[in-house]
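Peer 1: Quick one: this structure, given as C-alpha cells, is what I'll be asking you about.
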Amino acid sequence: MAFIYYLTHIHLDFGAVSLLKSECERIGIRRPLLVTDKGVVAAGVAQRAIDAMQGLQVAVFDETPSNPTEAMVRKAAAQYREAGCDGLVAVGGGSSIDLAKGIAILATHEGELTTYATIEGGSARITDKAAPLIAVPTTSGTGSEVARGAIIILDDGRKLGFHSWHLLPKSAVCDPELTLGLPAGLTAATGMDAIAHCIETFLAPAFNPPADGIALDGLERGWGHIERATRDGQDRDARLNMMSASMQGAMAFQKGLGCVHSLSHPLGGLKIDGRTGLHHGTLNAVVMPAVLRFNADAPTVVRDDRYARLRRAMHLPDGADIAQAVHDMTVRLGLPTGLRQMGVTEDMFDKVIAGALVDHCHKTNPKEASAADYRRMLEQSM
C-alpha cells in the first residue's frame, strides 16, 4: 500500500483566522515572519492576520511574486535570520505558502536551495531543523497548506519541486472568509487547479483507497461549486466548498500526480515577453483535456473503471467525454483554452518536453509518456 500520512492540524471554517495566535503558541512560535504578497496586503487580509497575532513579534515579508523564485527565497530567508524569527506564517495563495516552505529550508539549512530539490536527491537533506510553518490560504487551488511540497523557480530557470514531511505546515488555518474578495478570474484559475489535483491523483496508479475517496469527494465539491464561486464571489457556501476541494486535492495528491503537472511545471518556468510565470492553475486547465485523452486507455484506468467513477463525481452522463467536459468548463469560466493564447509557441516545446520527462510527476502518471507523447499533448493544447 502507498504510504499514507494525514497529520496536519486543519481548521476549516469562517472566522478560523482568529485562531492564529493560539496556533502559534501551540507550536512554539513567538516571532513569526509573515510571508505574503502586495495584493493580500492591499486587500487588508494580511492586516487581519497580524491583528489576530497581537502580542507576538511579527515581521512581514510582502514581496512574494506570482510564482515563487529562488531569489525571493534568499531575500526572505535573510530577513528571517536578521529579525531573529522562530517560525513562519504564510498568508496568501500557493505562491506565498510555497515561498515560505523554501524559506523554511534556506533559513535553517546550509548551501544553495537547488541542492534540496527532489530531482537532485534533496528530500533526504531536509531535516527537522526546517522552520515551523502555519499556512493561511487566501485562494482555493493549490492546497499547499496541507501538502509536503513546494514548487519554486530556480535561478537557472528550472521550476522544480521540493518535498519533505518536514515542510508540511504544522497547522492549516483555512478561513473561507478570506477568499470572498477574490476576483472571478483568479477564482476560476485556482479552482481548476484544485479540480486538476483531484482528477489527476485519483488516476495515479498507486493503491491508496483513502486518497481516492478524498479526491473524489473533493472533485464533486469543486466541480459542483466552481461556477457559483466564480459568478458570485460572496457565495459563502460555494467558497467553503471550493476551499475544502482545494484542501482535499492536496491531501490526496501524496498518492501522485501525472502528465498535467509534469507539463504545467516546465510551462510555468517559460519566459513569455521577458517574464516568467504563466498561471499554474490556468495551465492545468488548458493541458488537462489532452492528458485525459492520453490516459483513457491506461491499464489501471480501464481495470478500475476510473473514468466512470470520475463521471459520477462530476455528475456527468454515462459515457460523457470527460476531456470535453473539462474544456467546456474552462470556456464557461472565461479562462484561456489554448497555450497559444498564453504566449506559448511551438519553438518552446523542446524545452518543455525535456522538463516534463524529468519532472517528479512524470513517473506517477497511469501511463508512461514518451517525448513524442508529450509533443502530441502540447500540440493538442495549443
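Placement of Cβ uses the backbone N, Cα and C atoms for every residue, glycine included.
No substitution from the list is modelled in this structure, which keeps its original residues.
As annotated in Swiss-Prot:
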BINDING   ASP37, ASN67, GLY94, SER95, SER96, ILE97, ASP98, THR138, THR139, SER140, GLY141, THR142, LYS159, HIS280  NAD(+) binding site
BINDING   ASP193, HIS197, HIS261, HIS280  Fe cation binding site
MUTAGEN   ASP193 to Ala  Retains very low activity
MUTAGEN   HIS197 to Ala  Loss of activity
MUTAGEN   HIS261 to Ala  Loss of activity
MUTAGEN   HIS265 to Tyr  Loss of activity
MUTAGEN   HIS265 to Asp  Retains very low activity
MUTAGEN   HIS265 to Cys  95% decrease in Vmax. Optimum pH is 8.5
MUTAGEN   HIS265 to Ala  75% decrease in Vmax. Optimum pH is 9.5
MUTAGEN   HIS280 to Ala  Retains very low activity
Peer 1: Comparing the binding-site residues GLY94, GLY141, which residue's C-beta has the most other C-beta atoms within 10 angstroms in this structure?
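Peer 2: Per the Cβ count within 10 Å, the most buried is GLY141.
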Peer 1: Between the mutagenesis positions HIS261, HIS265, HIS280, which lies closest to ASP37 (NAD(+) binding site), Cα to Cα?
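Peer 2: The smallest Cα gap between ASP37 (NAD(+) binding site) and any of the mutagenesis positions is with HIS280.
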Peer 1: Among all protein chains shown, how many Cβ atoms are found within 10 Å of the Cβ of HIS265 (mutagenesis position), not counting that one?
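Peer 2: Total other Cβ atoms inside 10 Å, all chains included: 25.
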Peer 1: Roughly how many Å separate the Cα of ASP193 (mutagenesis position) from that of SER96 (NAD(+) binding site), to the nearest whole number?
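Peer 2: Rounded to a whole number, the Cα-Cα distance is 16 Å.
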Peer 1: Taking the centroid of the Cβ atoms of ASP193, HIS197, HIS261, HIS280 as the Fe cation site, which other residues of that chain lie with their Cβ within 8 Å of it, listed in sequence order?
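Peer 2: My list of surrounding residues reads GLY141, THR142, ALA194, ALA196, GLU200, LEU257, VAL260, SER264, GLY281, ASN284.
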Peer 1: How many Å lie between the Cα of HIS261 (mutagenesis position) and the Cα of LYS159 (NAD(+) binding site)?
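Peer 2: Per the Cα atoms, HIS261 (mutagenesis position) and LYS159 (NAD(+) binding site) stand 11 Å apart.
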Peer 1: Just to verify a number: CA distance, HIS280 (mutagenesis position) to GLY94 (NAD(+) binding site), in angstrom, no decimals.
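Peer 2: Cα to Cα, HIS280 (mutagenesis position) and GLY94 (NAD(+) binding site) are separated by 10 Å.
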Peer 1: Among the recorded positions ASP37, ASP98, ASP193, point out the residue whose Cβ has the most other Cβ atoms within 10 Å, with all shown protein chains included in the count.
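Peer 2: Per the Cβ count within 10 Å, the most buried is ASP193.
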Peer 1: Cα of LYS159 (NAD(+) binding site) to Cα of HIS265 (mutagenesis position): how many Å, rounded?
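Peer 2: Roughly 6 Å, rounded to the nearest whole number.
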Peer 1: Take the Cβ of HIS197 (mutagenesis position) and count every other Cβ within 10 Å, whichever protein chain it belongs to.
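Peer 2: The Cβ of HIS197 (mutagenesis position) has 31 Cβ neighbours within 10 Å.
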Peer 1: Let me make sure I understand the structure: which of the recorded positions listed (LYS159, HIS261) has the fewest other Cβ atoms within 10 A of its Cβ?
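Peer 2: The recorded positions LYS159, HIS261 were compared, and LYS159 has the fewest Cβ atoms within 10 Å.
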Peer 1: Measure from the Cβ of HIS280 (mutagenesis position) and count the other Cβ atoms within 10 Å, all protein chains considered.
Peer 2: 27
Peer 1: What residues, ordered by sequence, lie under 8 A Cβ-to-Cβ from SER96 (NAD(+) binding site) and sit at least six positions away in the same chain?
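Peer 2: VAL35, THR36, ASP37, VAL40, THR64, PRO68, ALA90 - these are the non-local Cβ neighbours of SER96 (NAD(+) binding site), listed in sequence order.
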Peer 1: Per DSSP, LYS159 (NAD(+) binding site) is which: helix, strand or coil?
Peer 2: strand
Peer 1: Measure from the CA atom of HIS197 (mutagenesis position) to the CA atom of GLY141 (NAD(+) binding site) and give the result in Å, rounded to a whole number.
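Peer 2: On Cα coordinates alone, these residues lie 9 Å apart.
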